[in-house]
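Undergrad: Before I ask anything, let me first share the structure, which is written out below as structure tokens.
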Amino acid sequence: MARQPYRFPQARIPERGSGVFRLTVRNAMAHRDSEMKEECLREDLKFYFMSPCEKYRARRQIPWKLGLQILKIVMVTTQLVRFGLSNQLVVAFKEDNTVAFKHLFLKGYSGTDEDDYSCSVYTQEDAYESIFFAINQYHQLKDITLGTLGYGENEDNRIGLKVCKQHYKKGTMFPSNETLNIDNDVELDCVQLDLQDLSKKPPDWKNSSFFRLEFYRLLQVEISFHLKGIDLQTIHSRELPDCYVFQNTIIFDNKAHSGKIKIYFDSDAKIEECKDLNIFGSTQKNAQYVLVFDAFVIVICLASLILCTRSIVLALRLRKRFLNFFLEKYKRPVCDTDQWEFINGWYVLVIISDLMTIIGSILKMEIKAKNLTNYDLCSIFLGTSTLLVWVGVIRYLGYFQAYNVLILTMQASLPKVLRFCACAGMIYLGYTFCGWIVLGPYHDKFENLNTVAECLFSLVNGDDMFATFAQIQQKSILVWLFSRLYLYSFISLFIYMILSLFIALITDSYDTIKKFQQNGFPETDLQEFLKECSSKEEYQKESSAFLSCICCRRRKRSDDHLIPIS
């Protein structure tokens, strides 16, 4: 009898009204819904990582943010240049007046400072003459000055100058017998000389006991006075003039008691609002135009700040969608590298620059309105913001492969460079402290830590090598030999070894980036997920209009339809 072939039982087709049929349809719909959700997420991710030009070609979306950034660069740079020219006039006026004051009030001033002090005296007669010369010049100021200067009130609201002297309380000294008896308590005596006192004839103030100085006890004599001036050169730039208060101080320093009294001159200029300005012409109108321009810059920066903040918020929402989807489908979290891809550092840079530009523009408007006089703080904000704005241009250059190498090389080499600099910095600090303590008494460039650090840094760049070797004093043969060993070892170590290794780190990162560009970068989970997009484009084209409608309707029920715009 022939053996019949085995027949597999046929699957039972569920009837339309049965529960199995409804479950099958529900599973199919859930699968279809999951696929649509995945495709929508993949499409949003792909659009987010596009360049502005690619976004325009993909959806005809005008890159408003790119245009706004270009306009902001032009406006901020123009604002900085105008403020820089105005600030240059302020600095020049202060420096010129300081030089004029030194020639007016310092007897025998040659035009160049001897060191950190202006000049010096070596005899008692020269000391008395220098003190009396400064006082007499102050009295005759209006007759001898070439500038727009006048007398100002001091802290006591009195017009005049104040003379103070510091000296030890009491003591006797006999150097020939090597005998010293002194009380190291310091006394401070001051006298106020008004214009009326200085105008008396004969000038009896010179014969007062206050000016009988015992130089072996004297520590210093300080002459302080206030002057007022008006900067008229701003009118040529169609700006309102500034009124200045110069707080001048002349110090005769005898603390070393070395037979040399160093004379220091310090002038602290403060800008004050002029009480009564009557200027005819277009200067006032020009100031109003500048204020309107600054207000327009603030509006542009506010718009840029809002757009970048919005993009970061939407990027974080998109990141949350991707993390939840990845965890739900693949049952594992996304790596940290992929998570940081959603945090656009350029947006953070733009936000910081916008905030600094807004603050700097407000300060600049207050300065123009003569309600604020702090040019330095405004310069820091405007200068730093302009620096960040121009650095942000690199982001758009990075879309081109030829320019992107610089950005990728900096990103790849930065961690290694920072670790290397930390190690090299320890050696650098060691040389700094050693040079300061050993060579400080014998070399001008090693007198303090700040100067030593600057000197060593210039040696690394190859500057002033011969001058550094030649200026060492040869009073001590031991120190002279140590200086040669110190300088030769530092130059050899940092130029031929540390600096070469520093360059090698950057070169290695550059070579690695070039290989990756030729052979492809290692793909992360995010890149592999986006790579599937190209393989499913045909499916997206053949998808029904009903599914597209469902996808759009589902996205409208939440904030997922908001896609970050670059």
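Using N, Cα and C of the backbone, Cβ positions are placed for all residues, glycine too.
Here's the feature list from Swiss-Prot:
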{"type": "MUTAGEN", "residues": "A424 to P", "note": "Constitutive active Ca(2+) permeable and inward rectifying channel"}
{"type": "MUTAGEN", "residues": "F457 to L", "note": "Does not effect current amplitude; possible effect on regulation"}
Undergrad: Which whole-number value in Å describes the distance between the Cα atoms of A424 (mutagenesis position) and F457 (mutagenesis position)?
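TA: Taking the Cα atoms only, A424 (mutagenesis position) lies 12 Å from F457 (mutagenesis position).
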Undergrad: Whose Cβ, among the mutagenesis positions A424, F457, has more other Cβ atoms within 10 Å than any of the rest?
TA: A424
Undergrad: Work out the three-state DSSP category of F457 (mutagenesis position).
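TA: Looking at the DSSP assignment, F457 (mutagenesis position) belongs to a helix.
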